[in-house]
Amino acid sequence: MAAPSAGSWSTFQHKELMAADRGRRILGVCGMHPHHQETLKKNRVVLAKQLLLSELLEHLLEKDIITLEMRELIQAKVGSFSQNVELLNLLPKRGPQAFDAFCEALRETKQGHLEDMLLTTLSGLQHVLPPLSCDYDLSLPFPVCESCPLYKKLRLSTDTVEHSLDNKDGPVCLQVKPCTPEFYQTHFQLAYRLQSRPRGLALVLSNVHFTGEKELEFRSGGDVDHSTLVTLFKLLGYDVHVLCDQTAQEMQEKLQNFAQLPAHRVTDSCIVALLSHGVEGAIYGVDGKLLQLQEVFQLFDNANCPSLQNKPKMFFIQACRGDETDRGVDQQDGKNHAGSPGCEESDAGKEKLPKMRLPTRSDMICGYACLKGTAAMRNTKRGSWYIEALAQVFSERACDMHVADMLVKVNALIKDREGYAPGTEFHRCKEMSEYCSTLCRHLYLFPGHPPT
C-alpha cells in the first residue's frame with residue numbers, strides 16, 4: 001500500500017465527513033483549523049487591546065510559529081494595538097499548530113486569562129457545528145490511546161480539543177539543522193562511524209486499518225506519524241523503506257527481508273519504526289494477531305544480521321504496552337561512557353589469538369512511546385504524542401546531540417504534556433516515554449556532514 005503524501009493526509013482524514021460541513025472542516029496542509037480561525041476572530045478586539053507582546057513574541061519565535069522577519073515586522077508597527085493586530089493577521093497563516101502554540105505561549109507569559117477566553121469560545125463554536133456521522137470520528141482533535149476500543153472511542157464528546165506541546169507544522173514544514181564541521185571534528189572519534197551516503201536504511205511500518213476478531217479501531221492520525229517519520233529520516237540522510245497495513249506474518253517476513261538487504265553491508269546504521277496497536281512486548285498486525293518485539297530485535301542481532309555487526313541500530317515503537325491510561329499525580333512543592341572492565345586472562349594458549357567474539361545482541365537503542373502496562377496517546381489530527389516529540393527534538397538537536405540524550409529530551413516533552421478533553425476519560429491524561437540501550441559509543445547522526 002502506498003504511503004499517503006504529507007500534503008494529502010488532512011484530506012484523507014476528513015473524506016467521510018458530512019458534505020454540508022466539509023468546507024469548514026477540511027484543513028490545509030499548513031493552514032489553521034477553521035474553528036481556531038473563528039475563535040481568534042471572535043476575540044480579536046480583546047486580544048488587540050490586552051496582548052502583551054514583548055515576551056510572547058520570543059516564545060512564538062522559539063516555537064517556530066513566527067520568523068525573525070515577522071517579529072521585526074510586528075515590532076515596526078507604532079503602538080501596542082497595531083503590533084497586536086499585525087500578530088493576529090499573521091497567526092491564521094502559520095499552520096495547524098499555531099493556535100495551540102499561541103495558547104501555550106499565553107500560559108507561559110502569565111496571560112492565562114486570554115487563553116481561557118479562547119478555549120471557552122472554541123468550545124462554544126464546536127457545539128454549533130453539525131454532528132458527525134456516527135460511523136466516523138476522524139476530525140476530532142482529541143487524544144485517544146493506542147488500545148482504545150471502538151465502542152469507547154465513539155462515545156467521546158465532539159467538543160474536545162487537546163493542547164499540543166509540539167511546535168511544528170507537520171512533515172511539510174520539518175527542517176533538520178545541519179551539523180557544523182567543527183562539531184564533527186571534535187566528536188567523531190568517540191562516536192559510532194556515521195559517514196556513509198545514505199547513512200543507512202530506515203524502515204517505517206505503519207498499521208492503520210485493522211480487520212479480524214479483535215475489532216481494533218482505525219488509527220486516526222496514524223498517517224500523520226507515518227509521513228512525519230518518512231520526512232524526518234530522509235532529511236537525516238536515510239534511504240527510507242515503507243510498509244503499510246501488514247498482517248503479523250507479513251510483518252515478520254518483511255522485517256526479515258529488510259534485515260537481510262545487501263545495502264546494510266555498505267552503510268553505517270539502521271532505523272526501524274513500528275507504528276501500530278500493541279500490548280506489552282508485542283504489536284498487532286492488521287489481522288489482529290501479534291508479533292513479539294523480541295522476534296523483531298532478534299532479526300537484527302549479531303547472529304542473524306552480520307551486516308550490521310558493530311553498527312548502531314535504532315528502533316522506535318509507537319504502540320501501547322498495556323491498557324492503563326496514566327491519570328498522573330499532583331506534583332508536590334519543591335523540585336561516561338565507561339570503558340570495558342576487562343576480562344579474565346589465562347597464561348595458556350598465548351601463541352594463537354582467538355577470533356573476536358560479540359554478545360548476541362549489542363549496539364541497539366529502542367525508544368518506546370510509553371511505559372510497561374500503560375497506553376500510548378495519539379491525537380486524531382496531529383498524530384502520536386511520541387512521534388511529534390521525536391520529530392521536534394531530532395530535527396532541532398541532531399546537529400549537536402547524540403541519540404540517547406535526544407531521547408531524554410523527548411522524555412521531558414512527553415512528561416510535560418497533558419491531554420485536554422473535558423468530559424472524557426482522557427482529560428488531563430499523561431504519558432511517559434522511555435528508552436533502553438545497548439549502545440557502546442555515542443551515536444551522533446551528524447546531519448549534513450560531510451556536505452554534498
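Numbering starts at 1 and runs along the chain as displayed.
Every residue, even glycine, has its Cβ placed from backbone N, Cα and C.
Here the original residues stay in place, and none of the substitutions has been built in.
Copied over from Swiss-Prot, here are the features:
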ACT_SITE  His277  active site
ACT_SITE  Cys320  active site
DOMAIN    32-121  domain 'CARD'
MUTAGEN   Leu57 to Phe  Loss of interaction with CRADD
MUTAGEN   Gly95 to Arg  Loss of interaction with CRADD
MUTAGEN   Phe99 to Ala  Loss of interaction with CRADD
MUTAGEN   Asp100 to Ala  No effect on interaction with CRADD. Loss of interaction with CRADD; when associated A-104
MUTAGEN   Glu104 to Ala  No effect on interaction with CRADD. Loss of interaction with CRADD; when associated A-100
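If you check the recorded positions Gly95, Asp100, Glu104, His277 against Cys320 (active site), the ones with a Cα inside 10 Å of its Cα are His277. Broken down with DSSP, the domain 'CARD' (32-121) shows 69 helix, 0 strand, 21 coil. Here Leu57 (mutagenesis position) is positioned 14 angstrom away from Phe99 (mutagenesis position), judged by their C-alpha atoms. Between the CA atoms of Asp100 (mutagenesis position) and Leu57 (mutagenesis position) there is a gap of 15 Å, rounded to the nearest whole number. Within 10 Å of the C-beta atom of Glu104 (mutagenesis position) sit 21 other C-beta atoms, taking all shown protein chains into account. Proximity of Leu57 (mutagenesis position) to non-local residues of its own chain (separation of 6 or more, Cβ distance below 8 Å) is seen for Ile66, Arg71, Ile74, Gln75, Leu87, given in sequence order. Across the structure, His277 (active site) and Gly95 (mutagenesis position) place their CA atoms 29 angstrom apart. Taking the Cα atom of each, Glu104 (mutagenesis position) and Gly95 (mutagenesis position) are about 15 angstrom apart. Note on Phe99 (mutagenesis position): other Cβ atoms within 10 Å of its Cβ, all shown chains, come to 25.
For the recorded positions Gly95, Asp100, His277, the ranking by surrounding Cβ atoms (within 10 Å, all protein chains) places His277 first.
Confidence over the domain 'CARD' (32-121), given as mean pLDDT on the 0 to 100 scale, stands at 91. The Cβ neighbour count for Cys320 (active site), using a 10 Å radius over every protein chain in view, is 27.
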